[in-house]
Each structure stands twice: as C-alpha cells, then as structure tokens.
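Everything below concerns the one structure shown next.
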Amino acid sequence: MASFKIVIVCLALLVAVACARRRDMMSDDELDFHLSKRGIPCACDSDGPDIRSASLSGIVWMGSCPSGWKKCKSYYSIVADCCNQ
C-alpha cells in the first residue's frame, strides 16, 4: 500500500511540473478580448423571452462581470453571470 501511495505522489508531481510550463502573459485588454471570443454565449433579458429565437448577445463569465462589462440577466447566480459590453 505504501508503494501505491508513492506512485500516486510521483504521478501528481509529474503532472504539476508538466502544467507549470512558461506561458506568455497578455495585457488585461487583450485577455478580455480573447476570453469574450471564447466564452459561452447566453441570452440577455433584452434578447427576448424565447431562447430559441434569441440572438444570445451575452457571454457567461465565471464569478462576476469584469470591468467594462455589465450584467444583462435579471436573476442572481453565485457561480456565473451573463454579461455584455
């Protein structure tokens, strides 16, 4: 059992080292642009009540909306908000 734990710890360290590779840093504006383009679309209240015909003008942000964005859904969620610029 002890050798199994050692193997698990070694694998965890290997994954941690592999994930800790150097990444290029982006400015906040560039990061916001890239995140907004890769985000999950959501329907704002202004898009209408029917989700099938809505234009999905919002983007789902985890946590809360970043600066320059506003919450566009009337309901409250702890996990994510539907935001648009």
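Including glycine, each Cβ sits where the backbone N, Cα and C put it.
As a natural variant entry, SER3 to Leu appears in Swiss-Prot alongside the note: In Nv1-15. A sphere of 10 angstroms centred on the C-beta of SER3 (variant position) encloses 7 other C-beta atoms.
Packing around LYS5 (variant position) is summarised by its Cβ count: 9 other Cβ atoms lie within 10 angstroms of its Cβ, all protein chains included. According to Swiss-Prot, the natural variant LYS5 to Asn carries this note: In Nv1-17 and in Nv1-18.
Here the residue is the original one, while Swiss-Prot reports the natural variant VAL9 to Ala with the comment In Nv1-5, Nv8/Nv19 and Nv1-15. Of all the Cβ atoms in the protein chains shown, 10 others lie within 10 Å of the Cβ of VAL9 (variant position).
The annotation that Swiss-Prot gives for the naturally occurring variant LEU13 to Val reads: In Nv1-15. Other Cβ atoms within 10 Å of the Cβ of LEU13 (variant position) number 10 in total over all chains.
Swiss-Prot lists ASP29 to Thr among its natural variants, and the accompanying note reads: In Nv1-13.
One natural variant named in Swiss-Prot is ALA43 to Val, and its note says In Nv1-18. Using a 10 Å radius centred on the Cβ of ALA43 (variant position) and all shown protein chains, the other Cβ atoms total 20.
Comparing C-alpha positions, ALA43 (variant position) sits nearest to LEU13 among the variant positions SER3, LYS5, VAL9, LEU13.
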